[in-house]
Amino acid sequence: MKNLDINTFDNIEDIPLGSSEQDPYDFFTLSDRNVMNSDMKKNIVQWNSRYSYNQLKNKDSLIMFLVEIFRSLFVSNCIDKNIDNVLLSIEEMFIDHYYNPQHSRLKYLIDDVGIFFTKLPITKAFHTYNKKYRITKRLYAPPTFNEVRHILNLAQILSLEEGLDLLTFDADETLYPDGHDFNDEVLASYISCLLKKMNIAIVTAASYNNDAEKYQKRLENLLKYFSKHNIKDGSYKNFYVMGGESNYLFKCNEEATLYSVPENEWRHYKKFVDYDTVQEILNISEKCLEKVIKDFGLCAQIQRKEKSIGLVPNKIPSLNIKNEQKNYMIKYEVLEEAVIRIKKEIIKNKITAPYCAFNGGQDLWVDVGNKAEGLLILQKLLKIQKKKCCHIGDQFLHSGNDFPTRFCSLTLWVSNPQETKACLKSIMHLNIKSFIPEVLYENQ
């Protein structure tokens with residue numbers, strides 16, 4: 001940990017705060033003006049509102065693009081011979097996109113590709129992964145979607161040589177199983193260790209208004225670990241929780257409990273959305289969800305909160321009852337259908353306020369605000385550049401609420417807390433000379 005180089009900015013002037021000009025997309029004004037302009041902010045809004053069949057499972061465009069390249073090499077039986085030349089070409093495209101994200105060749109080939117805030121060493125990442133799993137020696141099983149996802153994660157981790165100032169996490173399926181509370185001492189130890197070197201935030205869709213106790217309950221075991229290891233050195237001050245995507249901010253005090261941060265300390269970094277617009281988004285969503293329940297005969301209910309609305313099963317499935325009926329479960333494809341219907345209606349009503357309609361796997365939620373806005377608030381509050389911020393999450397498809405963070409942060413796409421631990425272990429040991437990235441395949 002001693003060698004993890006974390007740089008901070010002494011003055012707010014060190015980071016330009018973007019244009020003061022107001023436009024319909026000003027909630028995406030970023031901390032370094034030279035990376036994102038108004039057209040790119042508009043592009044984020046358009047992709048946040050995109051709806052198509054292609055957003056279904058494992059349809060990430062960049063990963064599928066690489067899968068097809070590797071698969072063509074595999075089919076032609078020349079992956080072992082030609083892989084270096086192919087990786088060099090891919091890396092050149094990545095570098096071109098890093099310098100010119102709006103007009104790169106990669107952008108023309110993959111129109112929804114995110115922004116690269118670091119140069120991705122895909123060649124080194126592939127060979128690291130191949131050294132352990134020997135992809136190039138396989139005869140009948142071509143590289144898969146998840147393998148390419150892991151390789152891109154490795155490339156992103158290997159690009160962090162300058163260190164990080166802010167590490168953010170999704171909650172469910174990233175830090176703990178969906179619907180559960182945090183309960184992993186090893187993961188807590190990794191987060192605690194990194195907290196001594198950087199700011200860490202959990203950016204979650206969970207919306208309990210400003211009720212710090214409810215967030216405290218979900219994270220109780222993590223905060224207990226902080227009470228033993230992060231109070232004396234004051235590193236507990238580096239921990240944040242952003243609830244409701246971007247609507248409620250909490251910090252940790254010296255008793256390792258959460259408290260609500262006064263709005264006057266951070267609300268000016270957030271786009272103002274008036275009450276009528278909030279209600280319009282929720283009303284449109286509620287009408288769509290009522291129609292979905294009727295059309296598909298769902299055993300589900302609508303839950304409406306201050307700035308969010310959700311479709312949840314009437315009963316959560318039990319893992320212990322084998323013969324229990326499962327007809328109350330909502331099919332993944334039905335949730336996707338509902339997300340697309342809601343986005344379509346919001347677009348028709350020409351609403352430009354930040355929002356997020358996402359498929360949670362077992363339920364669906366629509367929030368006023370989104371994780372991109374949540375990350376941008378933290379970046380501005382802490383005066384941190386986007387290339388020094390990394391978000392770890394499991395919902396990076398177009399219908400997932402982590403997707404917008406690709407336009408304002410580095411990202412690592414995990415599928416479970418075990419993969420999160422592997423990523424953190426690699427980040428902790430990144431600048432050690434004998435460092436070998438932790439490679440964790442999905443089924444291990």
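For all residues, glycine too, the Cβ spot is worked out from N, Cα and C.
Annotated in Swiss-Prot:
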- Lys41 to Leu: 9.4-fold reduction in affinity for IMP and 4-fold decrease in catalytic efficiency at pH 5. 4-fold increase in affinity for IMP and 4.4-fold increase in catalytic efficiency at pH 8 (MUTAGEN)
- His150 to Val: Increases catalytic activity especially at pH 5 (MUTAGEN)
- Asp170 to Asn: Loss of catalytic activity towards IMP (MUTAGEN)
- Asp170, Asp172, Asp178, Thr204, Ser207, Ser308, Asp363, Lys371: IMP binding site (BINDING)
- Asp170: active site, nucleophile (ACT_SITE)
- Asp170, Asp172, Asp394: Mg(2+) binding site (BINDING)
- Asp172 to Ala: Loss of catalytic activity towards IMP. 1.2-fold increase in affinity for pNPP and 8.6-fold increase in catalytic efficiency at pH 8 (MUTAGEN)
- Asp172 to Asn: Loss of catalytic activity towards IMP. 3.9-fold increase in affinity for pNPP and 422-fold decrease in catalytic efficiency at pH 8 (MUTAGEN)
- Asp172: active site, proton donor (ACT_SITE)
- Asp363 to Val: Loss of catalytic activity (MUTAGEN)
- Trp365 to Tyr or Phe: Loss of catalytic activity in presence of ATP (MUTAGEN)
- Asp367 to Val: Loss of catalytic activity (MUTAGEN)
- Phe403 to Ala: Partial loss of catalytic activity (MUTAGEN)
- Phe403 to Leu: Reduces catalytic activity in presence of ATP (MUTAGEN)
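Overlay of Swiss-Prot feature records on the structure.
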| residue | record | contacts (Cβ under 8 Å, 6+ apart) |
| --- | --- | --- |
| Asp170 | mutagenesis position | Ile202, Val203, Thr204, Lys371, His391, Ile392, Gly393, Asp394, Gln395, Asn401, Asp402 |
| Asp172 | mutagenesis position | Asp178, Gly179, His180, Thr204, Ala206, Gly360, Asp394 |
| Ser207 | IMP binding site | Gly243, Gly244, Glu245, Asn247, Tyr248, Lys305, Glu306, Lys307, Ser308, Asp367 |
| Asp363 | mutagenesis position | Gly310, Leu311, Val312, Pro313, Ile330, Leu335 |
| Trp365 | mutagenesis position | Ala205, Ser308, Ile309, Gly310, Leu311, Cys356, Ala357, Phe358, Asn401 |
| message | Just to verify a number: CA distance, His150 (mutagenesis position) to Phe403 (mutagenesis position), in angstrom, no decimals. | response | 17
| said: Within a 10 Å radius around the Cβ, which one of these recorded positions has the most neighbouring Cβ atoms: Asp178, Asp367, Asp394? | reply: Asp367
| Near His150 (mutagenesis position), how many other Cβ atoms are within 10 Å of its Cβ? | 25
| task | Indicate whether Thr204 (IMP binding site) is helix, strand or coil by DSSP. | result | coil
| Inside 8 A of the center formed by the CB atoms of Asp170, Asp172, Asp394, which other residues of the chain have their CB, for the recorded Mg(2+) site? | Phe169, Ala171, Glu173, Thr174, Leu175, Asp178, Gly393, Gln395, Asp402
| If you draw a 10 Å sphere around the Cβ of Lys371 (IMP binding site), how many other Cβ atoms fall inside it, taking every protein chain shown into account? | 30
